[in-house]
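First the structure, in the form of structure tokens, and then the observations on it.
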Amino acid sequence: MEQLWLEHDLSEEWIPQPQEQGSDNSSEPPTTSNVNNTQSTGRGSSGTSTEHGTFKKGRNDAPDVPQWKQVNAKNPVARDIFARLDLENMFEESSKQSPPSKSPTKNPSKKSSNNSSRRSSSSVGKLSNVSNMQSSPSKDPFVSQDYEKESISSSQFSKKYSEGSLKSQQSNTRSNSVHEKQNTDHASNASSSSSVVSSPSLKPNNTSPLKLFQGASDPFTREHLNQLTQDVKSNSFENGEKQFSLPEPRRPQKPMRTTERKASLNTKDLYQEVEEVMARLRGRMPNSGRESTIFLPRKLSGLREEEEQDEISVEVSQEDSSNAFPSLSDQLHLKSLQSMKRVTSIFNDNDDSFPSASSSPQRQAYMTDKMPLREIDVGSSQSSSKTARLNSSPKSTLKTSSVKTRRSHSAQSSRKVSDYPNMVVITPADLPEGIDTTQGSMEFDRIHNRWRRKGHDSDLGFDFETDEDASLSHPERTILFKAASTRHQANNDPNNLEKQQPHSFPLRKQNVAQSEFPKHSLRDNSENAPQILSSFHDLSLQNESFDEMFNGRYENGSPIPFISSGSGLKSKADKDAEYSFSVSRQSIIQILSDVEPYEPFWKRIIQLDISRRHLDSLIGLSELCPSIEELTLEGNEIAYLTGCPVTIRDLNAVENRLSSLTSFSNLLNLQYLDISYNQLEDLTGLSSLIHLRELKVDSNHLWSLDGIQHLDGLLKLSACNNRIKELSFTNSNLHRLEELLLGNNEIEEIEEISSLQNLMVLQLDNNKLTNLKASQPMIHLRILRISNNAIHQLEVDQFPHLRTLYMDLNRFNRPPDIRRLKRLVNFSFRTQDPEASNFVIQPSLDIRNLYLSNNTFVTLDCKHMFLGVRYLELANVQLKEVPKYIATSMPNLRVLDLSHNYISDIESLKPLQMIHRLYLVGNRIKKMRNLCDILANLKQLNVLDLRMNPLNFNIYPVIDDSIYELSAASKYQQSINQKGHHRKEDPQKQWQEKELAFSSTLSEAWRTRRKMYAEAILLACPHLEWLDGSDVSQSSRAAFTKSSN
């Protein structure tokens, strides 16, 4: 399908033809909307001529219009780049054209027409396309020799030229009329008087003339274009000749070089361009690796700078247009020269950068020697450009030519210019003076490119050393800070940690002699130090970490401006503390891994036991296990509870290193606290635990209970084994206290004990009490233990509802009247004053357990039946026979202890059918037969102890007091003669070891006698489980049972 010509395509594919000087349209400027060209060609079949070269928009009556392949007329870049080039079609068809009969004549054309056309096109900044390429004989190797022999004759060409001239005038007239009506087509005029005739090689079926420019897809370089233009000039017509022949078709003398084109198009460092773009996006300022056209950023300070900048940009564009694609060798050579210029400018600028106070010859020599060698690398354009950018100083407004601006970096501004027009970097120097750069108490320093507090003038030079420290540092190592022009000299000093770039810089490890630095700076205040420290987050050290550098090299002095070693940097103690925190956290993680290997469950742990793990800190536990409610820390070395989760309700910290300095203020949810066996001297640290319900502070160094007496929610308090001497509850707020354990102290007197109205358990064993009085009855008291004191008298009426009363080891002249205690169940009255007279005890009817051992003269009044008695202990009371009231008044007795008396006959025990345990240690039982008859009646007997009797005196070792005390029925649950809760060795184990050693010394006869004794007892008591301190095995009992049957 035939396509229509568009104005945009015609303006790009055709150029206006020159006209004669007498033409009517000679004064009209050329346009690009419509093009009117004249062509004189003849068809081979008919020989008639038609009007060609005049095209109008919307005309379909021109069958010979050349058809163009178009993809998008308005977007020349989107054309089919794979289509056959017009140049190839022209030369291919010209070789097949049938030439005229006459030989050609060479008539050069006038140079004025071509020159005028070229100047007209170049004035708008764009070269027009060349139309109607004339073909003339040439020595070009691309043109065949047959075409040279068959050229058009001059007479024949002259005739056709005259006809074409007439048709051109008619076409121009018609074109003007169409332009007046439709305003679409416009005649194309030129300054020359002659028109260019078409070549005989161009036929209607051919494609259009060569399109030299195709937008951004130009396949020819500027060098080829210049060569082609000069060829056209050389083949143009000479002045003064009115008849001329078709010029020879010229081609460039050199064919297109594929290698040259690739070099000119592929020498760009695309990888470096990508790095630069990404660096800009990250906020960094990398050095420019490309040496192409530089687009300078416009300043916003005034209209004059904008106009100058526009002129500079136009000049740069025009100059770069002559050589837009330099060769690879030229670019490398240009980079080398610019690198040398930058290095030279560095040393030239060093003389003017430092102030007079620091620009001595020694200072310059020192800075030159200390400059890193990598900055003087001439062959590397990247490092050279970086050095030039770091050591350049701000200059005045740029007013030189574009060539000097682009080529000379010594006079260039220190601002980083962009390689892309759409990526202009705006530096703080571009900000106008009118813009407010203050924010609160901070203001932006335009020179040093940082924020600072108001009132600090960074424009003025100042020294960071004080007068006192001036003698400690070397005069040549003085650190000055003037303005931006001195930055590059300070950066060359390897000991200076000042930032060399706005964002980051590499700090190289240098082997420099260590010198002293000032201890304090002029701005050594706590407000600036954290802000300055945050700016050093991107320091990169080689072969040495940042912490090692500051702990070792900069420990005694800091060369960093605004920072001293005591205020800004971390001290060694801080680093040690941080290290210890890390170790503690790792210990917690390791312990948690042992307890619960699956880490996601750590946050769900409610109960945690990490006893005896050698822990000394709990730092990190609250972050790892935030839901813990019950924590056991027994047997560790914890001194502080920092790191404990605030959700803890039950804390067991027994046997640690807690002291009065330990704070519990963060554990407000504590309800149950056990801090026994620690080093507390007072309880003031627990005053904030308002939710505390139970508190155990046993085995500490407490002197009083001050600090917790206002905790009205406290229910249980245990402060045994401390150093408490006086105790007063006068102003106490412990109204809800139910259990108070104060044993093993040095309490002499207790005031206002009756203020604890809800008290149910009172334990005052092993103290120095002489009296215990209550101002009012304590009706809720159930258990009272006052053993091992010096009490002479006790009014039991003050405690009417007592159920347990322990009064051992006191100095009572007379026993208390326990008949009034109707609810008394357990009564212990062991070991009273030996000077006391005969005691007569009248227990209540509901009594169950009576402990009356170790009293010289004690008598039990049993006029009534005591059906509730289950346990009776009458050891060491000098009994010669078993009392008869035991069998008659206490028929439900389960345990009877009559040890260490003078009993030889137990005949009165036959009625006790319910007895389970019988202790007769240390009596005078001799007859085996009578014993076996009585034991046979005790069907429920399980435990029997007959040691230290004449019956078995030589077959058992002697029983120690401690063994007897805990093995017999008269055992005392608590050691009376010793303070504290020190556990004794198991008496059962002691007896077994002693018995085994004694058995090894027995002769065979005594071993046989011992065996016969055991068999006889087991025959009498078949259900016996424990005999004389040893367990009876089931095999032995079965053997005895079998033998008895």
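Any Cβ shown, glycine's included, is placed from N, Cα and C.
Keep in mind that this structure shows the original residues, not the substituted ones.
Look at Swiss-Prot and you will find 1005-1043 tagged as domain 'LRRCT'. For the domain 'LRRCT' (1005-1043), the mean pLDDT of the prediction comes to 82.
Here the residue is the original one, while Swiss-Prot reports the published mutagenesis SER98 to Ala with the comment No phosphorylation by cdk1.
Under its mutagenesis annotations, Swiss-Prot gives SER103 to Ala the following note: No phosphorylation by cdk1.
Annotation of the mutagenesis experiment SER136 to Ala in Swiss-Prot: No phosphorylation by cdk1.
Annotation of the mutagenesis experiment ASN767 to Met in Swiss-Prot: In cdc11-136; normal interaction with sid4; normal localization at the SPB. DSSP gives ASN767 (mutagenesis position) a coil state; it is part of no helix or strand. All protein chains shown were included, and the count of other CB atoms within 10 Å of the CB of ASN767 (mutagenesis position) stands at 25.
Cβ neighbours of ARG947 (mutagenesis position) (same chain, under 8 Å, six or more residues apart in sequence): VAL921, GLY922, TYR956, ILE959, ASP1028, GLY1029. Among the sequence features in Swiss-Prot, the mutagenesis site ARG947 to Ala is noted as follows: In cdc11-123; no interaction with sid4; does not localize at the SPB.
Looking at Swiss-Prot, you'll find the mutagenesis THR1041 to Ile noted as follows: In cdc11-123; no interaction with sid4; does not localize at the SPB.
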